[in-house]
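Report on one structure; see the data block that follows.
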Amino acid sequence: MNSWFANISVNLKLGLGFGLVLVLTGLLALTGWTSLGSLIDRSNWMGDIGQLNKDLTDLRIARLQYMIANGDDTAAANTLAKLDAFSKQQAYLATTFKSPENVKLLGELGDTISAYKLSLNKMRQGYDATRAARVSMDSSAIRADQAMDALSQEVMARPEADSVRLAQYQLISKARQQLLQVRIDVRGYIAENSSANEQAALRQLDAALADTDNLKRQLPSEDARLQQFENAVLAYRDAVRQFRDAVANITTSRAEMTVQGADIVKRSDALYQIQLERRDIESTQARSLQAIATLLALLVGVLAAVLITRQITRPLQDTLVAVEKIASGDLTQHMRVTRRDELGVLQQGIARMGTTLRELISGIRDGVTQIASAAEELSAVTEQTSAGANSQKVETDQVATAMHEMAATVQEVARNAEQASHAATGADDEARAGDRVVGEAIGQIERLAEDMHRSTEAMNLLQQESQKIGSVMDVIKSVAEQTNLLALNAAIEAARAGEAGRGFAVVADEVRGLAQRTQKSTEEIEELIASLQHGTQQVANAMQGSRALTDSSVELARKAGSSLESITSTVSSIQSMNQQIAAAAEQQSAVAEEISRSILNVRDVSEQTAAASDETAASSVELARLGGQLQTLVSQFRV
C-alpha cells in the first residue's frame with residue numbers, strides 16, 4: 001500500500017488529500033444546508049401557526065363586534081368571513097404537517113372549529129328570532145293601538161247625556177296606559193335582558209289582559225273590538241316569550257363559543273409549543289452533527305497532510321543532497337531511483353545530469369587546447385578589420401549631419417500644419433457641440449410648449465369641474481333649506497304633542513341646528529368655489545400668454561440651429577484642408593527621417609564594426625587567458 005502510494009503522481013497525491021477534505025467539507029456544508037432547511041421549514045410552520053393565531057384573534061374580535069351590534073347582518077358576514085379564513089388556515093396547516101402529534105392537534109382543532117361554526121349559526125338564528133319577535137311585537141302593538149283608537153272613537157261618538165260614557169272612556173284610557181307601560185317595560189327588557197325585566201314585562205301584560213276582561217264586562221256591545229285588542233295583546237305576549245327564548249339561545253351559544261374559543265386557543269398554543277420544542281431538538285441535532293462532521297474533516301485533513309508531506313519531503317531531501325554534491329564538483333556519485341512519481345522523475349533527471357556533466361567536463365578539457373591556438377590567429381585578422389572600419393565611420397558622420405538638418409526643417413513644417421489642424425478640429429467640435437445644445441434646447445422648448453398646452457387644457461377642465469361643484473352645492477343648499485323647514489314643522493308638531501313630544505322636539509331642534517349649519521357651510525363653500533373659479537380663469541389666461549411666448553422661443557431656437565449648422569460646415573472644410581497640408585508635411589518628414597535613420601544606421605554599423613574589431617582583438621588576448629583559467633577550473637571536477 002505504501003509502495004503504491006509512493007509511485008502515484010504528486011498531483012494525484014495532492015488531489016486525493018484535498019479531495020477527501022473537500023468531500024468532507026461538502027458533507028459538512030450539506031449537513032448545514034439540510035439543518036438550515038429544517039430550521040427554515042420549522043420557522044415557516046411557526047409563522048403559519050402565528051397566522052392561525054392572528055386569524056383566531058380577528059375571529060374573536062369579529063364575534064364580539066357581532067354581539068355588540070346585536071346580530072347586525074354586516075357584522076355577521078364579517079364574522080363568517082373571519083371564521084372561513086381561520087378554517088382555511090387550519091386546513092392548510094393540516095396538509096402541511098406530517099407529524100402524528102401535529103396532525104392530531106389539527107384534527108381536534110378542526111372539530112372545534114366546526115362546533116364553533118354551529119354555535120355561531122345558532123347565535124345568528126337567535127338574533128334573527130329576536131328581530132322577528134320585535135317585528136311581531138311592533139305589529140301587535142300597532143293592532144292594539146288601532147283597536148283602542150276605534151273603540152275610543154265609538155265611545156266618544158255617543159251622546160254626552162250617556163251616563164256611562166265617561167266611565168267607559170276612563171277604562172279605555174286605563175287600558176291604553178297599561179299597553180303603553182307594557183311597551184315601556186318590554187323596551188327595558190330588550191335593552192337589558194334580565195330576569196327581573198322579563199317578569200316585570202309579563203306582569204304588565206297580564207295586567208293589560210285583566211283590564212281587557214273588565215272592559216268586556218263594561219262594554220258588551222264592543223266585544224269584537226275588545227277581542228281584537230285582546231288578540232293583539234296575546235300575540236304581543238307570545239312575541240315577548242319568543243324573544244325570551246331567542247335570548248336564551250343566544251346566551252347558550254355565547255357560552256358555548258366562549259368555551260370553544262378557549263379550547264381553540266389552548267390547542268393552538270399547544271401546536272405552537274410543539275413547534276418550539278421541535279425547533280430546539282432540531283437545533284441541538286444540527287449542532288451535534290456539525291461538530292462531528294467538523295472534527296472528522298479536521299482529523300482526515302491532518303492525516304492526509306502528514307502522509308502527503310512525508311511522501312514528498314523525504315525524496316526532496318535525498319535529491320537536495322545529490323544536487324549539493326554536484327554543486328561541490330563531485331561527479332563520481334551514481335543515484336539509484338525506484339520511484340515513478342514526479343520526484344522519482346526529478347531524481348532520474350539529476351542522475352542523468354551528473355552523467356552528462358562528467359562527459360561535458362571531459363570534452364571541455366580537450367577543447368581548451370584548440371581554443372588557445374585559434375585565439376592567436378583571430379587577433380591578427382581583427383587588427384586589419386579595425387583600420388577599415390574607422391575610415392568608413394568618418395565619411396558616414398558627414399552625411400548624417402546634413403540629413404539631420406533637412407529632417408529638422410521638414411518636422412517644423414509638419415508641426416505647424418498639425419497645430420493648425422488641431423485648432424480647426426477644436427473649432428469644429430465647439431460648433432458641433434453648440435449645434436447639439438441648440439437642438440436639445442429646441443426639444444426642451446417644444447416639450448415645454450406641449451406641457452403648457454396640456455396645462456391649459458387641465459385648467460379649462462378644472463374650471464368646468466368647479467362649475468359642476470357649484471351646481472352640486474346649490475342642490476345641497478336646497479336640501480339643507482328643506483331639512484330646516486322639515487325640522488321646524490317637526491318642532492311645531494312636537495310642541496303640539498305637549499309633554500309626550502318633548503324628546504322629539506329636542507331632536508327636531510338638533511336637526512334644525514344641523515340644517516342651519518349645513519346651509520351656512522354650503523354658503524362658505526360657494527364663496528370658496530367662486531374664488532377658485534376666478535383664480536382658475538386668471539391662471540388659464542396667463543398660461544395662454546405663456547404658450548404664445550413658448551411658440552416664439554421655439555422659432556428663434558430653430559433659426560439659431562440653422563446658423564450653427566452653416567458655421568459647422570465651414571469649419572469642417574477648413575479642417576479638411578489643414579489635414580491635407582499636415583499629411584503632406586508628415587510624409588516629407590517621414591521620408592527625411594527614414595533617410596537620416598538609414599545613414600545613422602550605417603554610421604552605427606561602422607562604429608560597431610570598429611568597436612567590434614577592437615573588442616575582438618582584446619577578446620583574443622582574453623580568450624587565451626581564459627583558456628588557461630578554464631583548464632584550471634576543469635581540473636577541480638572529479639570524474
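Keep in mind that glycine also has a Cβ here, set from the backbone N, Cα and C atoms.
Substitutions noted, but not modelled.
Marked as domain 'HBM' by Swiss-Prot: 41-283.
Long-range Cβ proximity for Arg60 (mutagenesis position), meaning a same-chain Cβ under 8 A and a gap of 6 or more residues, is found for Gly261. Here Swiss-Prot notes a mutagenesis experiment, Arg60 to Ala, with the remark: Abolishes binding of malate, fumarate, oxaloacetate, succinate, isocitrate and butyrate. Decreases binding of citrate.
Among the features that Swiss-Prot reports, (S)-malate binding site is placed at Arg60, Ile61, Ala62, Arg63, Leu64, Gln65, Arg254, Thr258, with the record citing experimental evidence. Arg254 (mutagenesis position) has a Cβ environment of 16 other Cβ atoms inside 10 Å.
In Swiss-Prot, the entry for mutagenesis Arg63 to Ala states: Abolishes binding of malate, fumarate, oxaloacetate, succinate, isocitrate and butyrate. Decreases binding of citrate. The structure shown retains the original residue. The number of other CB atoms found within 10 A of the CB of Arg63 (mutagenesis position), across every protein chain shown, is 24.
Under the heading acetate binding site, Swiss-Prot lists Asp138, Arg183, Arg187, Tyr236. On its own chain, Arg183 (mutagenesis position) has Ala141 as residues at least 6 apart in sequence with a Cβ closer than 8 Å to its own Cβ.
The annotation that Swiss-Prot gives for the mutagenesis experiment Arg183 to Ala reads: Decreases binding of acetate. Does not affect binding of malate.
In Swiss-Prot, a mutagenesis experiment is listed as Arg254 to Ala, annotated with the note Abolishes binding of malate, fumarate, oxaloacetate, succinate and isocitrate. Decreases binding of citrate. Does not affect binding of butyrate.
The domain 'HAMP' feature in Swiss-Prot is assigned to 310-362; the stated evidence is sequence analysis.
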Secondary-structure category, per DSSP, in which Arg183 (mutagenesis position) falls: helix
Site diameter for (S)-malate, Å, by largest Cα distance between Arg60, Ile61, Ala62, Arg63, Leu64, Gln65, Arg254, Thr258: 14
Nearest of the recorded positions (Arg63, Asp138, Arg187, Tyr236) to Thr258 ((S)-malate binding site) - Cα to Cα: Arg63
Among Asp138, Arg183, Arg187, Tyr236, the record's acetate binders - longest CA distance, Å: 13
CB contacts for Ile61 ((S)-malate binding site) [other CB atoms within 10 A, all chains]: 13
Spatially closest candidate among Asp138, Tyr236, Arg254, the listed recorded positions, to Leu64 ((S)-malate binding site) (Cα to Cα): Arg254
Residues in the domain 'HAMP' (310-362) grouped by DSSP into helix, strand and remaining coil: 39 helix, 1 strand, 13 coil
Residues flanking the acetate site, with Cβ no more than 8 Å from the Cβ centroid of Asp138, Arg183, Arg187, Tyr236 and excluding those residues themselves: Arg134, Met137, Ser140, Ala141, Val182, Val186
8 Å Cβ shell about Arg60, Ile61, Ala62, Arg63, Leu64, Gln65, Arg254, Thr258 centroid, (S)-malate site members excluded: Leu59, Tyr66, Met67, Thr79, Met257, Gly261
